[in-house]
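A.B. asks: Okay, handing you the structure first.
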Amino acid sequence: MIKEMAIANNADEVDNEVRAEKGRKCFYLKKMIGDYIGNTVRIVATVVLADFLQRLYRSVVEYVHCSKYYLPEDRLWTILRRSCTYSNKSRYLVMGFILIGFLRISVSGNYKDVVPTFKFLAYMPLYWIFSNLGHSTLTYSSWVRDSHGLDYAAGMASNYFHGYLKLSLPERKADGLLHRMNVYEDKYNVTFGIKRLIILIPDEMFINGVIQSRILEKATPLETQFINRAGVNRPFKHAVYRLAEKVNGKTYYFAMEGATPMLSFFEAMHSNFSATWQMKELKREIWLKFYTHLNELIKTWPETRNLVELIIYNSHDTKGDLVDVGEMLKSHMELKTKNIDEMIG
């Protein structure tokens, strides 16, 4: 009997030790999770404070040394507004950590668990030193691709559209692109393959003054259009090319030109006075963004959406040979006439 009681007591002691061990593990686990959450909130609070102080410092420097970029009456407000601009992602993250901080305080009952101590604040200079560590050429690439209208490519596309295409193409006083093309067809008894202005955008960005092709011949241009622009009666001209090889027994003409801003950018890249390594490194991003933004402007504006045909292409084929623009147009017309024949048939 006594032996059985001793065995039972030993079993109880073992059970108690097991429960105590589980309790200790559970306690340490909860403490570890609580400390992790508290330290995470402290680190985030330290980073936010360091960022705020950095923005404040830059605001002071901007106010003192860059006053010429602001109007006197709203200089302070504009600088503060710009310095306190945060992305939506940053705002949501900070709000999330603030919520986590309040939850931590509600559990522990001690606000000191989430307030940064001097040990954390002492690391703020590291943020100031390494805050630009994440910047790279990829950062510039992402910035160029964003839709803000401030990059080189979007600026070229906007100037090209608002200063040229939007002025010369729409119909105003019987001088729009379609009217001039119809007059041209009647006058010379020809047919345009595409009743739009074709704009070539090769990735090489270079286009000769006369578009080179084995099967393209330069013809008489469309009638010159004169438009008053900023006090100057500017002439607007559109070149016309004849496809030397017939498609289904018919000769086609095309109003066609290269994207002049791309040619200007090509020249800027190869000039010792204006070229930068960033321009050369990101030229493909600029080329694609120019096309994307210009296409968006053309499609958005009602007067131009059906008047322009953008052709973006690689200047060289897989063998390294120059792509023949005339061959591209011929293939396009062959496909177009084939589809029409199939519809009729």
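The backbone N, Cα and C atoms fix where each Cβ goes, and this holds for glycine too.
Relevant sequence annotations retrieved from Swiss-Prot are reproduced here:
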BINDING   Asn159, Arg234, Lys237, Glu257, Thr260, Ser264  3',2'-cGAMP binding site
MUTAGEN   Asn159 to Ser or Ala  Reduced ability to recognize and bind 3',2'-cGAMP
MUTAGEN   Tyr164 to Ala  Abolished binding to 3',2'-cGAMP and subsequent activation
MUTAGEN   Tyr164 to Phe  Does not affect binding to 3',2'-cGAMP and subsequent activation
MUTAGEN   Arg229 to Ala or His  Impaired ability to be activated by 3',2'-cGAMP
MUTAGEN   Arg234 to Ala  Impaired binding to 3',2'-cGAMP
MUTAGEN   Glu257 to Gln or Ala  Impaired binding to 3',2'-cGAMP
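Help me understand the surroundings of these features in the structure.
C.D. replies: In the three-state DSSP classification, Lys237 (3',2'-cGAMP binding site) falls within coil.
According to DSSP, Asn159 (mutagenesis position) sits within a helical segment. Residue environment of Asn159 (mutagenesis position) contains 11 other Cβ atoms, counted within 10 Å of its Cβ in all protein chains.
Secondary structure at Tyr164 (mutagenesis position), taken from DSSP and collapsed to helix, strand or coil, is helix.
If you take the C-beta of Tyr164 (mutagenesis position) and look for same-chain residues 6 or more apart in sequence within under 8 angstroms, you find Phe236.
According to DSSP, Arg229 (mutagenesis position) sits within a strand segment.
Spatially close to Arg234 (mutagenesis position) yet at least six residues away along the chain are Phe226, Ile227, Asn228, judged by Cβ distances under 8 angstroms.
According to DSSP, Glu257 (mutagenesis position) is assigned to a strand segment.
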A.B. asks: Measure from the Cα of Lys237 (3',2'-cGAMP binding site) to the Cα of every one of the mutagenesis positions Asn159, Arg229, Glu257, then give the nearest.
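C.D. replies: The smallest Cα gap between Lys237 (3',2'-cGAMP binding site) and any of the mutagenesis positions is with Glu257.
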A.B. asks: What Cα-Cα separation, expressed in whole Å, is found between Arg229 (mutagenesis position) and Thr260 (3',2'-cGAMP binding site)?
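C.D. replies: Cα to Cα, Arg229 (mutagenesis position) and Thr260 (3',2'-cGAMP binding site) are separated by 18 Å.
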A.B. asks: Among all protein chains shown, how many Cβ atoms are found within 10 Å of the Cβ of Lys237 (3',2'-cGAMP binding site), not counting that one?
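C.D. replies: Lys237 (3',2'-cGAMP binding site): 12 neighbouring Cβ atoms within 10 Å.
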A.B. asks: Which one of these recorded positions has the most other Cβ atoms within 10 Å of its own Cβ: Arg229, Glu257, Thr260, Ser264?
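C.D. replies: Output for this query is Glu257.
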A.B. asks: On the Cα atoms of Asn159, Arg234, Lys237, Glu257, Thr260, Ser264, which are listed as binding 3',2'-cGAMP, what is the maximum pairwise distance in Å?
C.D. replies: 20
